[in-house]
Amino acid sequence: MIYPYKGKTPQIAASAFIADYVTITGDVVIGEETSIWFNTVIRGDVAPTVIGNRVNIQDNSILHQSPNNPLIIEDGVTVGHQVILHSAIVRKNALIGMGSIILDRAEIGEGAFIGAGSLVPPGKKIPPNTLALGRPAKVVRELTEDDIREMERIRREYVEKGQYYKALQQQRTSCADKKELP
């Protein structure tokens with residue numbers, strides 16, 4: 001469901017895929033070829049949420065903000081299943097592992113990898129191209145070429161899947177308009 005909030009309506013690129021049972025409210029911008037997967041909630045009712053191009057926000061994630069602290073997700077970011085992002089900045093091509101929590105004013109550097117289940121506390125800065133793990137998250141090493149290739153593969157896969165599902169949605173809508181279901 002897409003809901004306006006106090007005069008702000010989500011702006012979603014035509015090429016973005018928004019799965020069924022996603023809720024998006026208020027001051028939210030979603031870029032080209034971005035995919036938002038099932039049961040995700042993106043609330044822009046406190047401050048803006050800006051999501052770049054070719055981002056994937058996987059199932060059951062929650063995105064929100066604190067007053068005067070927007071949530072910014074740059075191009076090419078992967079957000080794993082059941083992630084909580086709250087008033088953070090996630091730089092280009094980063095990957096946030098499943099079940100992680102990224103809190104207010106944290107900044108995830110370009111190409112950084114946050115391991116599954118990690119907690120990045122308020123204000124913490126994770127350097128570019130590093131792997132951070134734990135609760136609280138600590139940098140454990142620089143990323144390898146294999147890590148970087150795998151992150152790129154995941155990004156490409158989610159863009160392709162998103163476009164596939166987008167085409168299915170359009171086909172379903174077209175059939176429903178004609179009162180024909182496949």
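Backbone N, Cα and C define each Cβ position, glycine as well.
Swiss-Prot lists Arg43 to Ala among its mutagenesis entries, and the accompanying note reads: Retains 45% of wild-type activity. Under its mutagenesis entries, Swiss-Prot includes Asn56 to Ala with the note: Retains 65% of wild-type activity. For the mutagenesis of Gln58 to Ala, Swiss-Prot gives this note: Retains 20% of wild-type activity. The structure shown keeps the original residue. Mutagenesis annotation in Swiss-Prot: His64 to Ala, described as Retains 20% of wild-type activity; the structure shown retains the original residue. The Mg(2+) binding site annotation in Swiss-Prot covers His64, His81, His86. While the structure shown retains the original residue, Swiss-Prot records the mutagenesis experiment Tyr158 to Ala with this note: Retains 10% of wild-type activity.
Arg43 (mutagenesis position) is surrounded by 20 other CB atoms, counting those within 10 A of its CB over all protein chains shown. For His81 (Mg(2+) binding site), the count of additional Cβ atoms within 10 Å of its Cβ stands at 18 [all protein chains shown]. Of Gln58, His81, His86, all annotated as recorded positions, the residue with the shortest Cα distance to His64 (mutagenesis position) is His86.
Within 10 Å of the C-beta atom of Asn56 (mutagenesis position) sit 25 other C-beta atoms, taking all shown protein chains into account.
Reduced to three states, the DSSP call for His86 (Mg(2+) binding site) is strand. Spacing of His86 (Mg(2+) binding site) relative to Asn56 (mutagenesis position) is 16 Å (Cα to Cα, whole number). Here the C-alpha separation of Tyr158 (mutagenesis position) and Gln58 (mutagenesis position) works out to 9 Å.
Reduced to three states, the DSSP call for Tyr158 (mutagenesis position) is helix.
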